[in-house]
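Notes follow once the structure below has been shown.
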Amino acid sequence: MPFVNKQFNYKDPVNGVDIAYIKIPNVGQMQPVKAFKIHNKIWVIPERDTFTNPEEGDLNPPPEAKQVPVSYYDSTYLSTDNEKDNYLKGVTKLFERIYSTDLGRMLLTSIVRGIPFWGGSTIDTELKVIDTNCINVIQPDGSYRSEELNLVIIGPSADIIQFECKSFGHEVLNLTRNGYGSTQYIRFSPDFTFGFEESLEVDTNPLLGAGKFATDPAVTLAHELIHAGHRLYGIAINPNRVFKVNTNAYYEMSGLEVSFEELRTFGGHDAKFIDSLQENEFRLYYYNKFKDIASTLNKAKSIVGTTASLQYMKNVFKEKYLLSEDTSGKFSVDKLKFDKLYKMLTEIYTEDNFVKFFKVLNRKTYLNFDKAVFKINIVPKVNYTIYDGFNLRNTNLAANFNGQNTEINNMNFTKLKNFTGLFEFYKLLCVRGIITSKTKSLDKGYNKALNDLCIKVNNWDLFFSPSEDNFTNDLNKGEEITSDTNIEAAEENISLDLIQQYYLTFNFDNEPENISIENLSSDIIGQLELMPNIERFPNGKKYELDKYTMFHYLRAQEFEHGKSRIALTNSVNEALLNPSRVYTFFSSDYVKKVNKATEAAMFLGWVEQLVYDFTDETSEVSTTDKIADITIIIPYIGPALNIGNMLYKDDFVGALIFSGAVILLEFIPEIAIPVLGTFALVSYIANKVLTVQTIDNALSKRNEKWDEVYKYIVTNWLAKVNTQIDLIRKKMKEALENQAEATKAIINYQYNQYTEEEKNNINFNIDDLSSKLNESINKAMININKFLNQCSVSYLMNSMIPYGVKRLEDFDASLKDALLKYIYDNRGTLIGQVDRLKDKVNNTLSTDIPFQLSKYVDNQRLLSTFTEYIKNIINTSILNLRYESNHLIDLSRYASKINIGSKVNFDPIDKNQIQLFNLESSKIEVILKNAIVYNSMYENFSTSFWIRIPKYFNSISLNNEYTIINCMENNSGWKVSLNYGEIIWTLQDTQEIKQRVVFKYSQMINISDYINRWIFVTITNNRLNNSKIYINGRLIDQKPISNLGNIHASNNIMFKLDGCRDTHRYIWIKYFNLFDKELNEKEIKDLYDNQSNSGILKDFWGDYLQYDKPYYMLNLYDPNKYVDVNNVGIRGYMYLKGPRGSVMTTNIYLNSSLYRGTKFIIKKYASGNKDNIVRNNDRVYINVVVKNKEYRLATNASQAGVEKILSALEIPDVGNLSQVVVMKSKNDQGITNKCKMNLQDNNGNDIGFIGFHQFNNIAKLVASNWYNRQIERSSRTLGCSWEFIPVDDGWGERPL
């Protein structure tokens, strides 16, 4: 069903219903205008907006410049009936295009449902419409009626391309941000759109981005509709809350104030400019405003000015605000419902998300100050369709977004070149002491009268330099921790899957009816929306500098197109002072070739050689092994843009190696993270439960603190670093285009010197030349993008994250002391729990929380680069064993030869997992290239691998050290060996002096983190310092090795159990790496994090969790109990029963029994999963095994209370009961493998995580939404954390 009621024509006669002359609220009397009601609550007025504000009634250009990148004025636009008809059809077509997507249908339904609150009465027990949320509709007989509405689309005012969402009403700013909302007016035109450079973002396809692209006008209208949604629901951010820029330097934009509302509406990583502390402030503010509205509805006893009933209007606002209603009719705000509505309005509805649904190209940031504007006509289907936009299917316009490419689809786009009233703000950058004879003209920004060379730089081409005032820093505030301290739920990233979940649960029914309203005054007088005062900055401000800038270098590459000959030069001075010279950063050989005149007979060969050389110059890259996280360097960026202000441009590669990515930044960001605020722990005398809960809450709040700091750093990085990198990206594209233009001009000049007869013998096409040069530029931009992205991520990871981690580690140390003292002070209350709680505190606070960029941004380009950053650590590996293409191979650049014995076993699920037995034929030999055989006294090196060591079962293993990895020759080298409860690293020099570093673990422990479980081992060796062993990213032991002499290792590495007395012994090993450097702690943690494969769920041992495999269950909150079934059927329940009991062999091991209780089997919900591996967010069923028969885990979601008791049901009896579980992998990177199971109802709504709740001292399994509110990353304390235990030979327990 279409969104627009019917097809309208502007000349259709008025009927007083959906075609009528109307009066809208304004600041004075107005003449009625013809309007069209395209849907309930939504009208379109195909007129220029000269009536909402009399001060804006003049359509001519203003006398002074506006502080915007570009303005366009044409007083004749939209003055004829044909133009108005085309406008009407264009707007309705865009509404249908938006409505055709799932996201658009949700947004438009929200807008129709978003009736402004009836708060127009001065009596608090009375509901009354606010008159400025109404229009007067003129009837055919001349009378009028008043009608409430939500949205009006109006033509633009004087500036045709200034699209905006505005409103009128009493104290209008409060209405749009106090929860009430007010009627919205959008100034918009479907006949104009904006350009952007997509090649700045393209990473892989040189065919994409061959020119300028045009924005789909549906995206532009959707952006304004999102604003309307915020304002109708009264959650718009105060326009005074803006993102400011500094203005004190020549390279910074002046006067730019981007409102938080715009950043939030755009979405993507721009929304991350608003730091989390401020976003939490907004959310809490509007939550309280919604509670005020619920309170007002509860007080209301009557309604006036309408024939609608009070109860009907209450129900309208109940639907709008998703209020809860109890049996007495009292309304309240449910926090979960509010959070869902607020998330939908502010994070689901964004421009960035609409781009994904429209499947179009779009600007990548709101801070896109491209000045290209195009005239378009979207009404004909041959130009634009509802489903495809410009990229028409079954045509050449469908591929590579060619329909939006303004050069390929040039018939659809008319670029506005001669702007009426094109105002630009600029700065004048002058370098002192330059002799200016024969300089370029003053019109180009050069001062001929002074001994200063001045260039004019547009304000919007300068660096975006955010002010420190933008970043809230309340991290130093202390906090009181109690037993009921609120733990914030971890935020869920916005994904297409999440949006689809919102769509599936969205209620599209119950669209509000038209309500009869008593006639208001014939002229509804509104109050103008006051806009914030933007500080104005002087235009043309002059800055006197003593050196050239990036902008001088770019200007030196420009020239005036004409009939005169130009020539390239490698001298910036010469190019700036001589109008016929153009600066190039290409080689002197290229300069000689391009400047050399050629005869006609040689012309085509000359051109072909120049194109080849141009491609060769732009393709230049350098590589270095000195920087692990930057794999390629574009050496000409320095001389192209004067990076480093001339100091480093002649050796840009050397400067980057010496200084790092910081040399790219014009201004170095400062991150002011104070000493983090401490926690004040509240004591509870003689109350064990509340005391333990307080400790748990402190640890969870600690995790929140890490999250806050990481978010704060990412916000600073995006705003302060990434924006600078993006400007360099843009300027490099301009620089390459300048070189192409100069090359073309020289070639074209030479061609025009020939006689007509000579030209006739030359088959030369300037357009073909342009295409070839543009293709070279776009290929070059792929490398430039990769390099700049790597630099940006490198700066984040090496200069910003470590600073935050140091602050957090200091905080952890302080909290650890406070918690241990708290436990000691309350030891009398915590009888039987003291040691367990001390261990929990020590373990939790001695482990850093790894940084994961994907938690904080969803920009795929940056996330891809972050992943590459992690992989680049592997690139320093000189041996990297992986199983690929049915072979075990060395992925390092050395490709070492590998020999595999006949008794080596590769796990069938993950073939990187290699099993070695205590057999002569169970071995792997790696033959190293001579270049990497270790033979040194000083060179550092490291190794890392994962290992799973089965339990030692008998006394034959005591005091039996045996080698598993050996690189010794002539009693010199290194090896890894095992002993009962030990992993041992040995270094030995040629004089047989040795050093050992050991990790020890115990087998006399209830539940071990190490026995038969995958362990990540890293050993680093600094030859002038220590050898260190890390387990799961944590430093365990270190010993000095500076006393060792030359170590000459073997040229092969043998993986084999050598010297083991137990003939049944075996080990598992995977991901072996050898590095020719000492890995630092951050690199070890990054490597650990990457190799943990957090997107795949793991079982108790660390293997991949699988479908259709039986598992015993371990609850991490109460690990001494197991799951049992009271009875099957809907009246039965499952519960935790204990204790587990023990398995033991005297003096060898003493452990809890793991194979106890009811087994769970994970079953596929859909057939899309092909490899039988359970992944994060998989939707599954859980079967439970009772007396060798499988039953389905399910619940009745209509049970009273938050906790829904789970039952084991016959599978055919499940029916409509809730049984779908979403599997969650906790990305804690710890030595345990926590899983969480989120049960959902049949509509996809969360019922809650599966845990347990005490009912009459019985710990029954439940699905509880309490967990969803309380859960926090890395928590080991909540009852919804589980581990799946399969039977495994390495544990040695007989299953019951």
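Any Cβ shown, glycine's included, is placed from N, Cα and C.
Don't look for the substitutions in this one, it keeps the originals.
Per Swiss-Prot, the features are:
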{"type": "BINDING", "residues": "H223, H227, E262", "note": "Zn(2+) binding site"}
{"type": "ACT_SITE", "residues": "E224", "note": "active site, proton acceptor"}
{"type": "MUTAGEN", "residues": "R363 to A, H or K", "note": "Wild-type KM for SNAP25, about 75-fold decrease in kcat, no effect on Zn(2+) binding"}
{"type": "MUTAGEN", "residues": "E982 to A or Q", "note": "Decreased binding of NTNHA by receptor-binding domain (RBD) at pH 7.5"}
{"type": "MUTAGEN", "residues": "D1037 to A or N", "note": "Decreased binding of NTNHA by RBD at pH 7.5"}
{"type": "MUTAGEN", "residues": "H1064 to G or R", "note": "Whole toxin has reduced toxicity, dramatically reduced binding of RBD to neurons"}
{"type": "BINDING", "residues": "Y1117, E1203", "note": "ganglioside GT1b (d18:1(4E)) binding site"}
{"type": "MUTAGEN", "residues": "R1156 to E", "note": "Decreased binding of RBD to SV2C, substantial binding to neurons"}
{"type": "MUTAGEN", "residues": "D1171 to A", "note": "Decreased binding of NTNHA by RBD at pH 7.5"}
{"type": "MUTAGEN", "residues": "S1264 to A", "note": "Reduced toxicity, heavy chain has strongly reduced binding to synaptosomes, heavy chain binds less GT1b"}
{"type": "MUTAGEN", "residues": "W1266 to L", "note": "Nearly complete loss of toxicity, heavy chain has very strongly reduced binding to synaptosomes, binds much less GT1b. Heavy chain no longer inhibits whole-toxin uptake and toxicity. RBD protects against neurotoxin considerably less well than wild-type"}
{"type": "MUTAGEN", "residues": "Y1267 to F", "note": "Nearly complete loss of toxicity, heavy chain has very strongly reduced binding to synaptosomes, binds much less GT1b"}
{"type": "MUTAGEN", "residues": "R1294 to S", "note": "Decreased binding of RBD to SV2C, substantial binding to neurons"}
{"type": "MUTAGEN", "residues": "R1294 to A", "note": "Decreased binding of RBD to SV2C, substantial binding to neurons"}
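Known features from Swiss-Prot, placed on the structure.
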residue : record                                    : contacts (Cβ under 8 Å, 6+ apart)
H223    : Zn(2+) binding site                       : T265, F266, E351, F354
E224    : active site, proton acceptor              : F163, E164, C165, I186, F188
E262    : Zn(2+) binding site                       : Y366
D1037   : mutagenesis position                      : V997, V998, F999, K1028, I1029
D1171   : mutagenesis position                      : none
E1203   : ganglioside GT1b (d18:1(4E)) binding site : G1248, H1253, V1262, A1263, S1264, W1266
Y1267   : mutagenesis position                      : G1248, F1249, G1251, L1278, G1279, C1280
R1294   : mutagenesis position                      : Y1155
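Among the recorded positions listed (R363, E982, Y1117, R1156), E982 has its Cα nearest to the Cα of H1064 (mutagenesis position). The separation of Y1117 (ganglioside GT1b (d18:1(4E)) binding site) from E982 (mutagenesis position), Cα to Cα, is 28 Å. A straight line from the CA of R363 (mutagenesis position) to the CA of H227 (Zn(2+) binding site) spans 18 Å. Between the CA atoms of H227 (Zn(2+) binding site) and Y1117 (ganglioside GT1b (d18:1(4E)) binding site) there is a gap of 45 Å.
In the structure as shown, the Cβ atom of S1264 (mutagenesis position) sits within 10 Å of 24 other Cβ atoms.
The Cβ centroid of H223, H227, E262 marks the Zn(2+) site; residues of that chain outside this set whose Cβ lies within 8 Å of it are C165, E224, I226, E261, T265, F266, E351, given in sequence order. Its own atom aside, the Cβ of E982 (mutagenesis position) has 14 Cβ atoms within 10 angstroms in the protein chains shown.
Taking the Cβ of H227 (Zn(2+) binding site) as centre and 10 Å as the limit, one finds 23 other Cβ atoms among all the protein chains shown. Across the structure, Y1117 (ganglioside GT1b (d18:1(4E)) binding site) and R1156 (mutagenesis position) are spaced 17 Å apart at their Cα atoms. Residue environment of Y1117 (ganglioside GT1b (d18:1(4E)) binding site) contains 18 other Cβ atoms, counted within 10 Å of its Cβ in all protein chains. All protein chains included, R1156 (mutagenesis position) registers 22 other Cβ atoms within 10 Å of its own Cβ. Fewest Cβ neighbours within 10 Å among the mutagenesis positions R363, H1064: this applies to H1064. There are 17 other Cβ atoms within 10 Å of the Cβ belonging to W1266 (mutagenesis position).
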